[in-house]
Structures are given as C-alpha cells and as structure tokens.
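Reviewing the structure listed below.
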Amino acid sequence: MMMWQRYARGAPRSLTSLSFGKASRISTVKPVLRSRMPVHQRLQTLSGLATRNTIHRSTQIRSFHISWTRLNENRPNKEGEGKNNGNKDNNSNKEDGKDKRNEFGSLSEYFRSKEFANTMFLTIGFTIIFTLLTPSSNNSGDDSNRVLTFQDFKTKYLEKGLVSKIYVVNKFLVEAELVNTKQVVSFTIGSVDIFEEQMDQIQDLLNIPPRDRIPIKYIERSSPFTFLFPFLPTIILLGGLYFITRKINSSPPNANGGGGGGLGGMFNVGKSRAKLFNKETDIKISFKNVAGCDEAKQEIMEFVHFLKNPGKYTKLGAKIPRGAILSGPPGTGKTLLAKATAGEANVPFLSVSGSEFVEMFVGVGASRVRDLFTQARSMAPSIIFIDEIDAIGKERGKGGALGGANDEREATLNQLLVEMDGFTTSDQVVVLAGTNRPDVLDNALMRPGRFDRHIQIDSPDVNGRQQIYLVHLKRLNLDPLLTDDMNNLSGKLATLTPGFTGADIANACNEAALIAARHNDPYITIHHFEQAIERVIAGLEKKTRVLSKEEKRSVAYHEAGHAVCGWFLKYADPLLKVSIIPRGQGALGYAQYLPPDQYLISEEQFRHRMIMALGGRVSEELHFPSVTSGAHDDFKKVTQMANAMVTSLGMSPKIGYLSFDQNDGNFKVNKPFSNKTARTIDLEVKSIVDDAHRACTELLTKNLDKVDLVAKELLRKEAITREDMIRLLGPRPFKERNEAFEKYLDPKSNTEPPEAPAATN
C-alpha cells in the first residue's frame with residue numbers, strides 16, 4: 001500500500017499531460033464554443049483549433065506513457081532492499097515487484113485501450129453539443145461576432161449611424177449588420193414588441209426620418225442539431241438497448257457449458273439453459289458414493305453400460321430404453337443418482353431443471369425443449385436429465401388456463417412428448433427425470449416409448465441406512481474407540497434413525513461434527529451423534545425458554561402418561577428417551593420411540609397407538625383439576641388414524657369394506673357419499689376414539705404410582721433414558737418386535753418378562 005502511495009505522488013507531473021491544453025488553450029476554445037456567431041463560422045474555428053492541437057495532444061499522451069513506464073521500471077522496491085539473507089525473502093520481493101509492475105502496466109494499457117478512447121470521445125462529443133446548444137454570457141475581445149447588451153449596441157453603433165440592417169432571429173436574437181464592413185454584432189431581446197418600441201424611440205430622438213430608418217427583418221434560423229431534439233428520446237432508448245444487449249451477449253459462458261450470465265442474451269431467451277457435464281468436468285461423484293438404493297442404482301447403471309458398450313446388448317436384439325423416471329420422497333437420492341451417472345458416463349450429460357422451461361414469454365418453453373434435444377442429438381450418444389419434471393409434465397386439462405386460453409405449460413409438454421417419441425426421435429439420446437409427485441404426471445409422458453422404466457426410490461430400511469452411514473462416516477474424524485467397529489457404529493446409528501432418508505442422514509452426520517467443534521472436542525463421539533439425531537428429529541433445545549413450576553409439572557405428567565402407556569402396551573414402539581426440555585416450534589416435551597421397519601399395520605396396532613397418544617391428556621385428567629392445551633397435536637394424530645380406519649382401511653363394521661378416501665390429491669366439490677353415510681362415519685370415528693380414551697384411563701388408573709415415579713424423575717433430571725425406565729418400572733413385559741433394536745441397543749433383553757397389566761380396548 002505504501003509503495004502505491006509513493007508512486008502515486010510521483011505521477012501528477014506526468015498525469016497533467018493528459019489535459020487537452022493549459023489555461024491559454026482553454027481560454028482560446030471556450031469563447032468559440034460559447035459565442036453567438038453563425039454555426040458554420042464556429043465549426044470552422046473549432047476545426048482549426050483541433051488541427052493545431054492534435055499533434056500536441058498525441059505527443060503528450062505518448063510522453064505520459066513513456067514516463068509512466070519508466071517510473072514503474074526504475075522505481076526502487078523499498079520492501080526488497082537489504083533483504084537478501086534467504087531465498088524465501090528474495091522470492092517474495094520478486095513477486096511483490098512483479099505484482100506492482102502488473103498493476104501499473106494494466107493502468108497504462110487502459111489509457112491506450114479502445115474503451116478509454118470511446119469514453120473520451122463520448123465525453124467530448126456531449127460537451128461540444130451541450131455547449132453549442134446552451135446560451136452563454138458575454139466575452140471580452142473585439143465587438144464583432146460577439147454578444148452585446150442593448151445599451152452597448154445603442155451607444156456604440158446605433159447612435160453613431162454604423163448600423164445598416166437589423167435581423168431578428170427566432171424572435172429572441174438580434175443581429176445588426178454594420179455599414180460597409182459587413183460585420184455582424186448581436187444581442188438578445190425579451191420581446192419583439194418592446195424592441196420595436198425602443199428602436200422607434202431612439203430613432204425619434206435622433207431625428208431620423210421614417211424613410212431613412214433602419215429596416216428590421218424577421219427570420220427563422222434552425223441549428224444543425226435542432227432537428228435531433230424530436231428524435232433524442234428514441235435515440236437514447238435505442239442506444240441504451242443496444243449497449244445492454246452487447247453487454248449481455250458478450251458475457252462469458254458458464255464453466256459447465258450453460259449460457260452466459262444475466263439474461264443469457266436478450267434475443268436468446270429460447271435457447272436451452274442445460275448444463276453440460278462430461279469426464280473433463282469437476283463431477284467427482286460416482287456410483288460408489290450412492291448407497292441405500294441398490295435396486296435403483298442397478299437400473300441406472302444399465303443405461304451407462306449400454307452407452308459404453310452397446311454391442312453387448314444389440315447382438316441380442318435389445319434396444320436401450322428411451323428414458324427412466326426416478327420418483328420417491330424428497331431426500332432419497334434421485335438427484336444424487338443423476339450426478340453419479342454424470343460422473344460415470346463417458347458420454348455428454350445435459351442437466352436442466354423443469355422450471356427453466358417455464359417463462360413469461362409465449363413459446364419460450366417449447367423453443368428451449370427443441371434446442372435442448374437438438375444439442376443432445378449433435379453430441380449423441382448423450383444423456384439428458386430433467387430434474388423436477390412435474391413443473392412441466394402435469395396432466396393436461398387439470399389446473400390449466402381458464403376459458404380455453406393457450407397454456408404455455410401444455411405447449412412445452414407437447415413439444416417434450418414429440419421430442420422423446422416422434423418422427424425425429426434418436427435412439428442415442430436417453431432421458432432421465434426426477435420428481436416427487438409421479439401421480440400428477442401426464443399419462444402420455446409416462447407410457448413406454450418415452451419413460452420405459454419407472455424407478456421408485458423409497459426411504460431406506462435399516463440395512464440401507466447402515467450403508468449410507470458407512471459412506472458418510474468415512475470423512476468424519478471419529479473417536480478411535482468407534483473406528484474399531486464401524487459396522488456396529490453404523491448399525492446402531494441406523495437403528496436410532498428410523499424413517500431417515502439419505503439427506504437426513506447426511507445432515508445428522510454434519511450436525512454431529514458441528515456439535516463436536518462447538519465443544520472444542522478433538523473427536524466425534526457417540527454422544528455427539530445422539531445429540532445430532534435429537535436435533536434433527538425434535539429441533540433445537542430452547543434452554544432460554546423458562547417454564548413456570550406449574551407448567552413444568554404439567555408437562556412432566558403429560559410425558560409420563562405417554563411413557564407409561566407405551567411401556568405396558570404390547571404393540572407400542574420401543575421407548576428410547578423422554579424429555580421435558582422445550583424444543584423446536586412450541587414443543588415443550590417429547591418422547592423418542594424406535595418403530596420397526598414394517599409395511600403392514602394391524603387394527604390392534606392402530607388402537608394401541610391411539611391409546612398411547614391419548615396418555616398425555618388422560619394423565620392430566622387424573623392428576624390436575626384442569627387440563628391444558630398441550631395435547632392438541634395428539635388429538636390430530638388420533639383423529640387421522642381413526643378416520644383412516646373407518647373411511648379407507650375397512651376396519652369399521654358399520655361402514656364395511658368401502659373406501660371414501662378424501663386424500664387422493666384431487667379437489668372434489670361434492671362428497672362421494674350421502675349425508676347419512678357422513679353422519680355414520682363421524683359416529684364411528686368418535687366411537688373408536690372414545691374406546692381408546694376409555695382403555696387409556698383404565699391403564700393409567702391402575703398405574704398411578706408408576707406415573708408419579710416417572711414424572712418426579714423427569715422433574716429432577718429433565719430427561720430420562722430407557723435405562724432409567726427399566727430402573728423405575730422394571731423391564732417391559734413384552735419382547736421387542738424390533739430386531740435391530742435388540743441387536744444394537746438392547747442386547748441384554750429380559751427373556752422372561754413379568755406379567756403385564758391388562759388393557760381393555
């Protein structure tokens with residue numbers, strides 16, 4: 001910084017040579033620009049001055065460049081003097097000097113660049129035009145060809161009889177032609193009528209007879225630039241549009257092969273914005289990084305193998321599938337599979353989002369689809385991946401434009417259908433797509449010949465979660481005690497996270513690393529993983545949210561009711577932890593259960609889950625004179641389960657084997673059943689919930705002392721684990737149905753459980 005300041009202080013002497021003349025030259029040009037002489041005379045004068053000053057100005061610029069370059073080269077590097085004791089110091093001094101030379105060299109190159117010349121040209125041009133069109137004040141010098149005052153005109157010329165003719169130009173400028181010399185003097189007036197009266201008065205005082213008085217002629221004279229004024233807004237607008245277009249079109253393309261920055265070109269809105277990936281790009285993800293979805297990975301790998309070695313399949317008469325659609329819940333790895341395909345394939349891979357086809361301009365979506373497939377065919381064999389295809393692939397005729405108006409989304413979908421399976425279809429272009437909602441896609445898009453394979457990627461089971469954990473644990477700095485048995489660690493974490501997707505697992509691993517760093521721990525331990533899992537499931541601990549004693553006691557008995565019900569119900573999920581620490585958005589307490597990976601739920605399981613959900617409210621009813629609003633989420637879950645049992649699962653004798661599911665995603669104005677049936681459904685739902693409430697009340701009434709024990713322990717510790725529950729209540733009277741839980745979390749389960757209290761349904 002000091003070096004730059006020292007050089008900058010030495011520069012002004014050279015920089016002054018950039019001016020276009022000293023004070024004497026400025027005083028020569030300025031009166032010419034501001035004078036009221038005829039325009040052609042001003043232009044001739046300016047032309048002469050420009051001719052005389054051109055050589056001088058170019059010489060000054062060249063001398064500035066030479067002096068500035070010498071200053072850069074000869075200026076000593078103060079930081080590098082006297083530091084020759086080591087190679088490291090010498091190298092750093094050389095690099096500093098090189099950086100300074102590059103910095104000043106770029107400055108001198110800028111002054112010689114075309115951009116600087118254009119800027120100076122525009123500045124000088126606008127200055128000249130503004131000066132020519134702007135009235136100016138009086139100037140010193142000879143009276144000819146300059147602006148006078150009316151008093152000067154009267155005393156110097158009119159009273160002496162030196163004026164032969166007077167011209168009133170444009171009703172505000174008076175030009176007086178002198179006798180014999182043909183010179184012209186001028187002055188401005190405010191009103192023509194007042195000027196004529198003043199002329200008559202002066203000539204009356206001079207006793208000039210009417211026949212000898214000076215004739216006054218009125219003329220209209222336009223400036224060479226006056227005709228531009230009506231077109232000036234249009235010129236500025238077109239010039240601005242041209243400048244913006246040049247800037248946008250000249251922006252460099254993306255590194256991944258996409259369009260340029262900004263709008264991607266004002267006249268290129270119909271171009272595809274797909275990004276190109278190949279083996280030269282920075283995509284480092286391969287199929288080794290994908291775990292937990294082996295079947296889907298095998299399906300996608302076949303596309304890559306076919307493009308790499310088509311002869312293996314063609315000799316058997318097989319053809320490559322035209323496309324595959326990946327569907328499943330968010331976070332299950334659909335986009336990750338596409339990235340792995342881009343990293344493994346030796347063919348061009350074009351990636352685009354479905355929303356990039358949707359624009360405000362009509363026809364842009366279809367144009368981009370055509371351009372995308374044209375680009376893919378030019379690089380065939382190639383792969384196209386369209387993420388979130390439901391943005392353009394929704395079923396036609398639903399949710400479209402009203403009144404039969406043109407729907408841009410449908411036009412885009414029609415073009416996509418034609419490109420995938422039409423007259424110009426290429427067998428060498430494979431289309432992959434991802435969506436979270438395959439149920440809303442158009443049937444024509446999902447048929448064989450377009451998307452031949454429908455690959456469903458569900459949330460991973462315990463084995464899939466274990467494989468995903470093994471992938472993510474490799475990059476973490478774990479406690480040496482944990483690295484000795486990675487299979488056991490990954491299995492335990494997989495058991496602790498039922499229902500987690502690949503994205504949830506990656507988030508939990510990252511949260512564990514962040515928690516360890518927050519506590520300045522050198523390694524990540526199992527305690528950090530447990531805290532991270534709780535953070536992902538229940539939210540952040542709200543330690544600053546202080547509850548009153550009554551609120552805390554109410555929350556403790558509420559959670560104790562849930563825990564005791566779950567402990568003594570056969571089909572309840574294994575309890576892992578109960579806490580009354582506020583978490584997340586409004587949650588004052590929570591209980592963590594570990595449900596097994598199951599795909600069928602019996603009627604008895606539904607009823608036991610409803611009993612456990614009502615345990616919090618029933619515990620409040622048994623221990624407090626008034627209940628609280630803490631059970632509103634429990635009621636919501638109970639109502640949903642009871643309603644599903646009656647309307648869609650056939651678990652109600654009065655409704656029978658009928659389905660009235662209202663959650664099919666389609667809006668219906670009229671219900672598919674009568675009012676009488678609706679009343680019957682309401683009564684059946686209420687009956688199931690009442691039965692669950694009655695059974696829960698009987699169960700907790702028989703175990704009031706156990707509820708008190710758990711609640712007091714919660715008030716003392718704020719969080720209790722499964723070991724605390726065993727210490728307080730004894731082992732569960734039922735064998736756990738979760739095999740992974742017994743293997744990784746409860747290896748010493750009791751083989752002879754005690755008799756369980758009865759729970760009527």
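For all residues, glycine too, the Cβ spot is worked out from N, Cα and C.
The active site annotation in Swiss-Prot covers Glu559 and rests on similarity to another entry. Close to Glu559 (active site) in the fold, though at least 6 residues off in sequence, lie Val578, Ser579, Ile580, Gly589, Tyr590, Ala591, Gly616, Ala711, Leu714, each with a CB less than 8 Å from its CB.
Every protein chain shown contributes to the tally, and the Cβ of Lys334 (ATP binding site) ends up with 26 other Cβ atoms within 10 Å. Per Swiss-Prot, ATP binding site is recorded for Val290, Ala291, Thr332, Gly333, Lys334, Thr335, Leu336, His472.
Taken from Swiss-Prot, the feature Zn(2+) binding site applies to His558, His562, Asp634, supported by similarity to another entry. Classification of His558 (Zn(2+) binding site) by DSSP places it within a helix.
Around Glu388 (mutagenesis position), the same-chain residues at least 6 positions away in sequence with a Cβ under 8 Å from its Cβ are Ser353, Gly354, Ser355, Gly434, Thr435, Asn436. Here Swiss-Prot notes a mutagenesis experiment, Glu388 to Gln, with the remark: Abolished ATPase activity, leading to impaired respiratory growth. Does not affect the protease activity.
Taken residue by residue with DSSP, Arg447 (mutagenesis position) is part of neither helix nor strand, so it is coil. Quoting Swiss-Prot on the mutagenesis of Arg447 to Gly or Lys: Suppressor mutation; able to complement a mutation in the Walker B motif of YTA12.
Within 8 Å of the Cβ centroid of the Zn(2+) site, not counting the listed residues His558, His562, Asp634, the chain contributes Glu559, Gly561, Ala591, Ala613, Leu614, Gly615, Gly616, Arg617, Ser619, Gly630, Ala631. The Cβ of His558 (Zn(2+) binding site) lies under 8 Å from the Cβ of Gly589, Gly616, Arg617, Ser619, Glu620, Thr628, Gly630, Ala631, each of which sits 6+ residues away along the same chain. Take the Cα of His562 (Zn(2+) binding site) and measure to each of the binding-site residues Ala291, Thr332, Gly333, Lys334: the nearest one is Thr332.
In this entry, ATP is bound by Val290, Ala291, Thr332, Gly333, Lys334, Thr335, Leu336, His472, whose most widely separated C-alpha atoms sit 17 angstrom apart.
Fewest other C-beta atoms within 10 Å: among the recorded positions Arg447, His472, His562, that description fits Arg447.
Asp634 (Zn(2+) binding site) and Ala291 (ATP binding site) are 35 Å apart (CA-CA, integer value).
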